[in-house]
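Going by Swiss-Prot, these are the annotated features:
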ACT_SITE  Glu223  active site
ACT_SITE  Cys257  active site
MUTAGEN   Trp462 to Ala  Reduces lipid droplet localization
MUTAGEN   Trp469 to Ala  Reduces lipid droplet localization
MUTAGEN   Cys476 to Ser  Reduces lipid droplet localization
Amino acid sequence: MSAAETGSEPSQGAGPSEATLHSLREAFNAGRTRPTEFRTAQLRSLGRFLQENKELLQDALAKDVGKSGFESDMSEIILCENEVDLALKNLQTWMKDEPVSTNLLTKLSSAFIRKEPFGLVLIIAPWNYPVNLMIIPLVGAIAAGNCVVLKPSEISKNTEKVLAELLPQYLDQSCFAVMLGGPEETRQLLEHKFDYIFFTGSPRVGKIVMTAAAKHLTPITLELGGKNPCYVDDNCDPQTVANRVAWFRYFNAGQTCVAPDYILCSQEMQERLVPALQNSITRFYGDNPQTSPNLGRIINQKHFKRLQGLLGCGRVAIGGQSDEGERYIAPTVLVDVQETEPVMQEEIFGPILPLVTVRSLDEAIEFINRREKPLALYAFSNNNQVVNQMLERTSSGGFGGNDGFLYLTLPALPLGGVGNSGMGRYHGKFSFDTFSHHRACLLRSPGMEKLNDLRYPPYGPWNQQLISWAIGSRSCTLL
């Protein structure tokens, strides 16, 4: 289960409006979003939205998932501001036609790739990072020149309210719209034809979205989840590993799609790692983590009940406490976990960390490779060869050696899954490229027709030899 798994009652809000969608498409067809000046103005307005409503967004995130101001700043607002700034600085460069080399046959022509907006795009965001996972794709869609329909998650209802009420005040409402509702409203929205769909959520819901997109042959990006492995080598300092793993496992109460979902290590390392994890948890959240302002809460009762059920897997080595009234689950470590148990069959998406023992690096790699490809994979070792072996012999959306998801702070690196964890990528220029159609263009002179005679029938050995030489491939049969 992942970010877009729903189950709450639909929030009150507007369903898909034919008139709104028609108006947005008309605005795009009129070319309103194409000029650089328009895109720049909208990006600047988006930056102002983040700056002027920072406290409102922080309050909403605190109410929804108990995020501290630090977590809201680091994982939501600052990253969004960075993306806006990067797009503003590089927009003209990104938009430029990209010249490509020609062969002898097209030597006197102009060949280039033009980046064009797709048109009307739909962005569906989840509840776990409801600002980040809506605004960062939006930056790319605006920069690429699209009109956009935004669908925030109804589960993070306080953040949804801020986004729905305030964001439209900063953007051109003839080109951008926020639509509200739950699963049924989203289903209705997906019945309409869009030119691109960007979805973040679970593989289960991702398949539903992809099926809907297929009816219109709509291209799509799916940012999904999965069970992210974390391998810990015997030569590691257990306290260093514990500090880093505990921080990015329990960040946002474990409700992070790139968080480590389980640890693979030897029995010997497990015996050293468990007390080190206890030290880290106490250091980060105190003797009673329930009173810590730095530990979030589970999003709703449905997810709380699901996570409570997973506490019965294996043996609780650390934590295990819960409080339904507060939707609190303590930072928990499970040991003696079997691969067949429920905690190893679904994405946990909570502050629970199972430890699974393996006898070797090879066994760990085999364990990982017989499962679905994860969104992220982590390896800790003092031996670079071990980290490189894990990198070279596995497949995942992203990879971290001796650290967690700090790579997400680098817009020069793409975020995206592979296989069951998704398709497509974004962040930085990757977002611009995702929301742009790369159009192949060749412009030739209308004159000098005599030069074209060699490609016209009737064909003979001389034509064939010259054409093969001119296009640089004797095996080519296109001309």
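Glycine is treated like the rest: Cβ placed from N, Cα and C.
Sequence unchanged from the original; the noted substitutions are absent.
Known features from Swiss-Prot, placed on the structure.
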residue	record	Cβ contacts under 8 Å, 6 or more apart
Glu223	active site	Leu133, Phe198, Phe199, Thr200, Gly201, Cys257, Leu415, Gly416, Gly417, Gly422, Gly424, Tyr426
Trp462	mutagenesis position	Leu454
Trp469	mutagenesis position	Leu104
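Every protein chain shown contributes to the tally, and the Cβ of Cys257 (active site) ends up with 31 other Cβ atoms within 10 Å.
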